[in-house]
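**Student:** My questions will all concern the structure given below.
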Amino acid sequence: MKTVVFAYHDMGCLGIEALLAAGYEISAIFTHTDNPGEKAFYGSVARLAAERGIPVYAPDNVNHPLWVERIAQLSPDVIFSFYYRHLIYDEILQLAPAGAFNLHGSLLPKYRGRAPLNWVLVNGETETGVTLHRMVKRADAGAIVAQLRIAIAPDDIAITLHHKLCHAARQLLEQTLPAIKHGNILEIAQRENEATCFGRRTPDDSFLEWHKPASVLHNMVRAVADPWPGAFSYVGNQKFTVWSSRVHPHASKAQPGSVISVAPLLIACGDGALEIVTGQAGDGITMQGSQLAQTLGLVQGSRLNSQPACTARRRTRVLILGVNGFIGNHLTERLLREDHYEVYGLDIGSDAISRFLNHPHFHFVEGDISIHSEWIEYHVKKCDVVLPLVAIATPIEYTRNPLRVFELDFEENLRIIRYCVKYRKRIIFPSTSEVYGMCSDKYFDEDHSNLIVGPVNKPRWIYSVSKQLLDRVIWAYGEKEGLQFTLFRPFNWMGPRLDNLNAARIGSSRAITQLILNLVEGSPIKLIDGGKQKRCFTDIRDGIEALYRIIENAGNRCDGEIINIGNPENEASIEELGEMLLASFEKHPLRHHFPPFAGFRVVESSSYYGKGYQDVEHRKPSIRNAHRCLDWEPKIDMQETIDETLDFFLRTVDLTDKPS
């Protein structure tokens, strides 16, 4: 049986050996080049392949059409993946008639994603295992073919658990590979309601937060002990690594992070105390705890900190252009809720952010981005993170003012992007679900879906292509000049302060605000082309939480990523949105102040939006990148969002002239 193998690490080596022992013919092996910044304690797949006389490759992008074609020419019967670090696209998986199978180091559906070995230790699990599962488009989600459980002992650390997993993997493959070869396997679908997903870990994720319980910190030490980079802390600005530890149920009133004693080296935690058994100061040598205390100059009562003292006091500076807009003002509120952000904002108005103007960590200037270029360049240079949220994003303007849309949405934003490149600043750029255009995929996927728009004589697409071209420019700057970026694509976010009723009066608003205006004024709700177009509506609170996590960027997992932020469960047509809104309106305590409902009216899109408009029938996001990078999923039901949005706008209406 011919196979193509994707493999890396010790698991890759043992997987290859198991395939050969089971009589598989390996046509080619795809692996990775070693990362010079990573301690290579594991076997080399490339070396093993060379010794076995098997062609081996390490392309940067195995999913490139050229590599897909080369793999197709190998005509594999089956494909195997053993700890290959990149997602293998469906175009490759479909090449093998018998399917594709992946070896994963956890008891799926638990601990999907990256670094399950480390995560189970971080989380204090007592059991894990290995799973062989069928590969599908979604990572680690295919049916389970075989699974083997192993116990995690209290004294297990990352390397001992790694050895246990390797031993279990050998057993599992020896038992299962012959069955796959003969087409005699039983597959069990994963239970999605039990699934958990974790992202990649970096060395910076392993800092010791002393306010946490000692048991939690001890688990962190176990999870990243040598040969992993190690858990760490600071004495002032001096970094040190903790290689091994013990939990002490020490009842102390000392502040977390305080040194209780130096021999043994005991540190007060949020609950109990942690004994540092062995550690290392800076890039020095490993030593036992009391010697480490002496080297670091620690005495009883000394304080440790989770980050260097010189950086602990500095807040992250976030520049929000368009801070008074729907996303900008809600994001400002979320950032100021924390104590480690300083927000700088620019906009042409301040009505939505007036509640922040006296906040000590909020700095606002009223101005236009097309005029205040010097202020913007200075603040891009000054700040750490830049969010250029200024854009014309209302559909009627795409046909009414296409050149103004291009000038503001593309030209002005391109200038800001170039400032970020010039000063090497991180940019979080608001792409849009509009870039997918008339894509026919069931779920719009950031990495696979085609971006399809209409002909040039349909100016409705100028917003979509302006945003798409900026996405491509940012991506190119990231590839060629090292720009640190994340692109996020909101899918129909809605909530309080989405546009305003005055904007709706001239047609320059999003759907729900326009519908609320119709109810307030007693005018018919207009259903464009029947209102059958479906959208996935996302509560602003869910959207902002995802955006906040992008800004936090735990483990740098968001760098270079495109992330859809939407709620695929909240799919409804515009007609259904109108009906839900009407039902909420009729039950509202202020209902008697407003005119009778004037009904629904079907109108043609050309009469409403003007010549050159095209609509999209459906727009449903894949949110796998949001799961993977942010550990995020939307939680708020569409009805709750409708109720709160309606209530907000009704309470902004001057009721003095309304009937009672």
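Yeah, the Cβs are placed from backbone N, Cα and C, and that goes for glycine too.
At each noted site, the model still has the original residue.
Annotations per Swiss-Prot:
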type	residues	note
MUTAGEN	N102 to A	No formyltransferase activity
MUTAGEN	H104 to A	25-fold lower formyltransferase activity
MUTAGEN	H104 to K	Less than 1% residual formyltransferase activity
ACT_SITE	H104	active site, proton donor
MUTAGEN	D140 to A or N	Less than 1% residual formyltransferase activity
BINDING	A393, Y398, 432-433, R460, N492, 526-535, Y613	UDP-alpha-D-glucuronate binding site
MUTAGEN	S433 to A	40-fold lower specific activity
MUTAGEN	S433 to T	No activity
MUTAGEN	E434 to A	100-fold lower specific activity
MUTAGEN	E434 to Q	No activity
ACT_SITE	E434	active site, proton acceptor
MUTAGEN	R619 to E or Y	No activity
MUTAGEN	R619 to M	400-fold lower activity
ACT_SITE	R619	active site, proton donor
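Locate each feature and note its surroundings.
**Tutor:** Note: N102 (mutagenesis position) has non-local neighbours F80, S81, F82, L132, H133, R134, M135, D140, G142, i.e. same-chain residues 6+ apart with C-beta under 8 A of its own C-beta.
In the three-state DSSP reading, H104 (mutagenesis position) counts as strand.
Listed in sequence order, the residues of the same chain lying 6 or more apart from H104 (mutagenesis position) and placing their CB within less than 8 Å of its CB are R112, P116, V130, T131, L132, H133, D140.
Other C-beta atoms found within 10 angstroms of the C-beta of D140 (mutagenesis position) number 22, with every protein chain shown included.
In sequence order, Q514, N518, F600, R601, V602, V603, Y608 are the residues near K526 (UDP-alpha-D-glucuronate binding site), counting only same-chain partners six or more apart with C-beta under 8 A.
Under the DSSP three-state reduction, S433 (mutagenesis position) is assigned to helix.
Listed in sequence order, F444, R489, P490, F491, N492, N564, G566, R619, P621 are the same-chain residues at least 6 apart in sequence whose CB falls under 8 Å from the CB of S433 (mutagenesis position).
Of all the Cβ atoms in the protein chains shown, 24 others lie within 10 Å of the Cβ of E434 (mutagenesis position).
The number of other CB atoms found within 10 A of the CB of R619 (mutagenesis position), across every protein chain shown, is 20.
In the three-state DSSP reading, R619 (mutagenesis position) counts as coil.
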**Student:** Could you check the binding-site residues K532, R535 and say which one's CB has the fewest neighbouring CB atoms inside 10 Å?
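**Tutor:** Looking at the binding-site residues K532, R535, the Cβ with the fewest others within 10 Å is that of K532.
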**Student:** Sorry to bug you, but what's the C-alpha spacing from E434 (mutagenesis position) to R535 (UDP-alpha-D-glucuronate binding site), rounded to the closest Å?
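**Tutor:** Their Cα atoms are separated by 11 Å.
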**Student:** Looking only at C-alpha atoms, tell me how far K532 (UDP-alpha-D-glucuronate binding site) is from E434 (mutagenesis position), rounded to the nearest Å.
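**Tutor:** Spelling it out, the Cα of K532 (UDP-alpha-D-glucuronate binding site) and the Cα of E434 (mutagenesis position) are 18 Å apart.
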**Student:** Determine the minimum-neighbour residue: among A393, D529, listed as binding-site residues, which Cβ has the fewest other Cβ atoms within 10 angstroms?
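**Tutor:** Checked A393, D529; of these binding-site residues, fewest Cβ neighbours within 10 Å: D529.
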